[in-house]
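The structure under discussion appears below in the form of structure tokens.
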Amino acid sequence: MNEKNIKHSQNFITSKHNIDKIMTNIRLNEHDNIFEIGSGKGHFTLELVQRCNFVTAIEIDHKLCKTTENKLVDHDNFQVLNKDILQFKFPKNQSYKIFGNIPYNISTDIIRKIVFDSIADEIYLIVEYGFAKRLLNTKRSLALFLMAEVDISILSMVPREYFHPKPKVNSSLIRLNRKKSRISHKDKQKYNYFVMKWVNKEYKKIFTKNQFNNSLKHAGIDDLNNISFEQFLSLFNSYKLFNK
């Protein structure tokens with residue numbers, strides 16, 4: 001994604017009142033180190049530096065980097081990096097959290113990047129509401145990949161009126177909490193295969209008819225359109241047993 005396309009997709013929240021309402025749902029303290037995805041004009045960055053130990057803002061737009069630095073001139077616990085988040089290398093040897101009001105058009109790429117390429121223990125993102133709902137939909141491959149690594153929660157609605165320019169849809173503040181991976185390293189490839197066959201409804205490629213019926217019964221599934229992640233893991237574990 002080049003700089004021009006990302007700039008044209010940005011929607012800013014600048015009202016102190018609205019920012020404060022969002023920040024009340026984010027667990028931060030003076031010991032936290034934060035990576036901010038897209039500092040924009042620095043309005044959220046300012047709130048973060050006042051609450052946290054250190055903030056690293058990653059912003060692809062050079063002009064917005066300067067705007068953010070000027071807004072934070074009275075603070076020294078931050079740095080603004082003029083980089084593309086999709087190319088950024090997160091540290092592997094320190095504790096940190098991530099916050100971002102991320103562009104709608106690259107939300108999937110960003111969320112994959114930060115879940116699979118960072119070690120952040122808590123991630124807070126403002127995303128399009130429909131996208132947030134898809135992250136909780138076990139009929140979606142992205143949701144099934146993410147749920148193996150993080151617990152996903154929708155914390156609050158963020159009305160479209162908060163933004164400028166005003167988008168056509170509302171947004172949500174979501175939280176991703178890191179957990180011990182539910183899939184062992186040796187099973188990752190097998191899990192990826194199972195997920196893709198499942199979401200494409202290619203059941204015959206992963207189960208015989210009897211295996212499928214027994215697996216559904218063992219998982220307590222009555223409706224294929226309404227299964228929990230735990231039930232999905234039960235299906236995957238059955239698949240592994242049948243394919244030792």
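Each Cβ is built from the backbone N, Cα and C atoms, and glycine gets one as well.
No noted substitution is present; original residues retained.
Where Swiss-Prot documents ASN11 to Ala as a mutagenesis experiment, the accompanying text is: Reduces activity about 3-fold. Counting only same-chain residues at least 6 apart in sequence, those with a Cβ under 8 Å from the Cβ of ASN11 (mutagenesis position) are ASN101, TYR104, PHE163, HIS164, PRO165, LYS166, PRO167.
There are 27 other Cβ atoms within 10 Å of the Cβ belonging to GLU59 (S-adenosyl-L-methionine binding site). For ASN11, ILE13, GLY38, GLU59, ASP84, ASN101, the entry in Swiss-Prot reads S-adenosyl-L-methionine binding site.
Secondary structure at ASN101 (mutagenesis position), as computed by DSSP, is strand. For the published mutagenesis ASN101 to Ala, Swiss-Prot gives the following note: Decreases affinity for S-adenosyl-L-methionine 4-fold. Reduces activity by 90%.
Under the DSSP three-state reduction, THR108 (mutagenesis position) is assigned to helix. Listed in Swiss-Prot as a mutagenesis experiment, THR108 to Ala is described as follows: Decreases affinity for S-adenosyl-L-methionine 8-fold. Reduces activity by 99%.
In Swiss-Prot, a mutagenesis experiment is listed as ARG112 to Asp, annotated with the note Decreases affinity for S-adenosyl-L-methionine 5-fold. Decreases affinity for RNA 6-fold. Reduces activity by 99%. Same-chain residues at least 6 positions away in sequence with a Cβ under 8 Å from that of ARG112 (mutagenesis position) are, in sequence order, LEU142, PHE145.
Quoted from Swiss-Prot, the note attached to the mutagenesis of LYS133 to Ala states: Reduces activity by about 80%. Close to LYS133 (mutagenesis position) in the fold, though at least 6 residues off in sequence, lie ILE154, each with a CB less than 8 Å from its CB.
Annotation of the mutagenesis experiment ARG134 to Ala in Swiss-Prot: Decreases affinity for S-adenosyl-L-methionine 7-fold. Decreases affinity for RNA about 4-fold. Reduces activity by over 99%. May severely impair protein folding. For ARG134 (mutagenesis position), other Cβ atoms within 10 Å of its Cβ number 16.
Cβ-based neighbour count (10 Å, all protein chains) for PRO165 (mutagenesis position) stands at 7. PRO165 (mutagenesis position) falls within neither a helix nor a strand when secondary structure is assigned with DSSP, and so counts as coil. PRO165 to Ala appears in Swiss-Prot as a published mutagenesis result, with the remark: Decreases affinity for S-adenosyl-L-methionine 6-fold. Reduces activity by about 96%.
If you draw a 10 Å sphere around the CB of LYS166 (mutagenesis position), it holds 10 other CB atoms from the protein chains shown. A mutagenesis experiment is reported in Swiss-Prot for this position, LYS166 to Ala, and the note states: Decreases affinity for RNA about 6-fold.
For the pair formed by GLU59 (S-adenosyl-L-methionine binding site) and THR108 (mutagenesis position), distance between Cα atoms is given as 18 Å, rounded to the nearest Å. Just so you know, of the mutagenesis positions ASN101, THR108, the Cβ with the fewest other Cβ atoms around it within 10 Å is the one at THR108. ARG134 (mutagenesis position) sits 23 Å from ILE13 (S-adenosyl-L-methionine binding site), taking the CA atoms of both as reference points.
Other Cβ atoms within 10 Å of the Cβ of ASP84 (S-adenosyl-L-methionine binding site) number 14 in total over all chains.
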